[in-house]
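S.K.: Below you will find the structure I want to go over with you.
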Amino acid sequence: MRKSTRLLTHSLFGPVFKILFHNKTVCGGCNRKMPSLVNTEIEAAVKGFLIDQEKMTEVVERMTKEIKMGLAKDTHARAVIKCFVSHVQDLPTGKERGKYLALDLGGSNFRVLLVNLISNSDVETMSKGYNFPQTLMSGSGKALFDFLAECLSEFCHSHGLENESLALGFTFSFPLQQQGLSKGILVAWTKGFSCEGVVGKNVVSLLQEAIDRRGDLKINTVAILNDTVGTLMSCAFYHPNCRIGLIVGTGSNACYVEKTVNAECFEGYQTSPKPSMIINCEWGAFGDNGVLEFVRTSYDKAVDKVTPNPGKQTFEKCISGMYMGELVRLVITDMIAKGFMFHGIISEKIQERWSFKTAYISDVESDAPGEYRNCNKVLSELGILGCQEPDKEALRYICEAVSSRSAKLCACGLVTIINKMNINEVAIGIDGSVYRFHPKYHDMLQYHMKKLLKPGVKFELVVSEDGSGRGAALVAATAVQAKSKL
């Protein structure tokens with residue numbers, strides 16, 4: 001028997017406004033009408049995902065402390081948000097010109113690009129994506145970089161570039177300790193990678209050595225960067241006030257423009273003639289020291305246990321696309337096991353780890369209130385048939401709980417950075433599949449940022465076009481131009 005149900009009086013996305021003459025409930029921040037009835041046990045199960053304003057403020061305070069520790073030389077070693085120096089001090093001016101290569105290794109995506117900067121309004125890009133063999137993700141580092149060089153060679157030969165001397169920007173979307181613009185030490189693998197012989201090594205050297213071993217290309221890797229830095233750079237090419245880059249996709253991270261004098265881990269932080277430095281926060285590790293336990297659930301801990309890096313990347317596991325779908329799946333299977341969904345009948349597919357794709361969350365939440373076309377398709381793919389409306393509403397409610405927490409925590413992170421920069425107006429370049437494809441993520445993020453920021457602070461959320469590709473080329477371009485001025 002289904003337990004008694006009751007009308008929800010709170011919203012996953014913000015405060016509730018009741019329009020009495022329609023007798024409907026509307027979510028603040030997204031104008032999404034709430035489901036009228038949800039099983040109380042299901043509501044209780046997802047309660048831990050519902051972060052209120054007080055908890056969000058606490059997240060901002062704790063993250064502020066961690067970022068300050070990451071920036072300071074004396075506390076950097078024990079900080080969980082490392083705030084690595086990117087060594088990128090020059091933002092695009094819009095006057096960069098020429099052809100540049102970019103190589104983008106970002107977990108689920110691997111691409112080679114040729115970017116031709118013709119003018120600030122005319123940028124030509126040619127790119128090719130390559131399938132990444134699963135075996136390479138846990139094989140040897142040499143095999144990994146030989147594969148990257150092979151794909152780079154194939155791309156260059158197919159575009160008649162094999163005889164051109166080209167600078168390359170390498171977007172490497174894993175935790176890096178940069179010791180120079182073209183020297184980045186891998187701190188740890190994430191996103192399911194575990195290649196041997198790479199952690200603690202300069203990945204630029206590993207790539208350049210693989211290119212040189214082939215002997216068929218005239219390519220010089222001049223810069224390595226994180227995808228967040230590329231996102232910021234690409235956005236700044238068109239939006240001069242862009243000072244923050246954010247990725248919310250397979251993983252999550254942010255970077256921002258800090259005053260050089262505050263970047264104490266930069267050797268020349270007190271003497272550099274350049275006033276600014278892009279800081280790669282690596283905020284995915286926020287909470288690895290336990291400071292986020294008050295916003296984690298038993299489902300988060302269950303997901304963490306089956307990842308290749310248990311106890312690590314705590315913040316990322318709460319908000320990124322790699323884990324959101326699995327969180328939803330665990331809630332569903334728990335509710336089925338307790339008899340609160342689908343009459344206690346479970347399919348083989350839903351029992352498989354990672355079978356509930358994060359894309360399903362976007363699909364389910366794309367349905368209009370009272371409609372279940374996408375929901376039915378998702379359930380069919382999971383082998384769950386003949387569902388009644390309360391089960392479909394419950395699924396949507398669970399998806400909303402997980403996605404709204406992700407947006408709230410991202411909002412906390414961005415507000416922390418804006419407060420740290422102490423600026424009143426900023427553009428934020430954003431990329432990643434969660435932000436791009438979730439139907440309400442932008443609105444949720446914007447809504448909760450406004451609630452947390454002090455009055456008068458203006459911000460703009462901008463989709464950064466091909467940050468990991470064009471952004472890498474722009475870093476290479478600024479590096480080449482800066483070197484030519486020496």
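From the backbone N, Cα and C atoms, a Cβ is placed for every residue, glycine too.
Here the original residues are kept at every noted site.
Look at Swiss-Prot and you will find 36-477 tagged as domain 'Hexokinase'. What Swiss-Prot lists as ATP binding site is LYS128. Where Swiss-Prot documents SER194 to Asn as a natural variant, the accompanying text is: In strain: HFL97e3_15. For the naturally occurring variant SER252 to Thr, Swiss-Prot gives the following note: In strain: ZIM(S)e3_24. Listed in Swiss-Prot as a natural variant, SER484 to Asn is described as follows: In strain: DPF96e3_23.1, SC96e3_12.3, HFL97e3_8, HFL97e3_12, HFL97e3_16, ZIM(S)e3_24 and ZIM(S)e3_35. While the structure shown retains the original residue, Swiss-Prot records the natural variant LEU486 to Ile with this note: In strain: DPF96e3_23.1, SC96e3_12.3, HFL97e3_8, HFL97e3_12, HFL97e3_16 and ZIM(S)e3_24.
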S.K.: Given the variant positions SER194, SER252, SER484, which one is most crowded in terms of C-beta atoms within 10 angstroms?
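M.R.: Most Cβ neighbours within 10 Å: SER252.
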S.K.: By CA-CA distance, flag whichever of LYS128, SER252, SER484 among the recorded positions is nearest to SER194 (variant position).
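M.R.: The answer is SER252.
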S.K.: Helix, strand or coil: which one is SER194 (variant position) in, per DSSP?
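M.R.: Reduced to three states, the DSSP call for SER194 (variant position) is coil.
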S.K.: Where SER252 (variant position) and SER484 (variant position) are concerned, what is their Cα separation in Å, rounded?
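M.R.: Here the two Cα atoms are 35 Å apart.
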S.K.: Taking DSSP as the reference, which of helix, strand or coil describes SER252 (variant position)?
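M.R.: SS state of SER252 (variant position) = strand.
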S.K.: Determine, to the nearest whole angstrom, how far the Cα atom of SER484 (variant position) is from the Cα atom of the residue listed as 'ATP binding site'.
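M.R.: A Cα-Cα distance of 30 Å.
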S.K.: Looking only at Cβ atoms, how many others are within 10 Å of the one on LYS128 (ATP binding site)?
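M.R.: Total other Cβ atoms inside 10 Å, all chains included: 14.
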S.K.: Kindly state the mean pLDDT of the domain 'Hexokinase' (36-477) in the predicted structure.
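M.R.: Averaged over the domain 'Hexokinase' (36-477), per-residue pLDDT gives 94.
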S.K.: Kindly assign SER484 (variant position) to one of the three DSSP-derived states: helix, strand or coil.
M.R.: helix
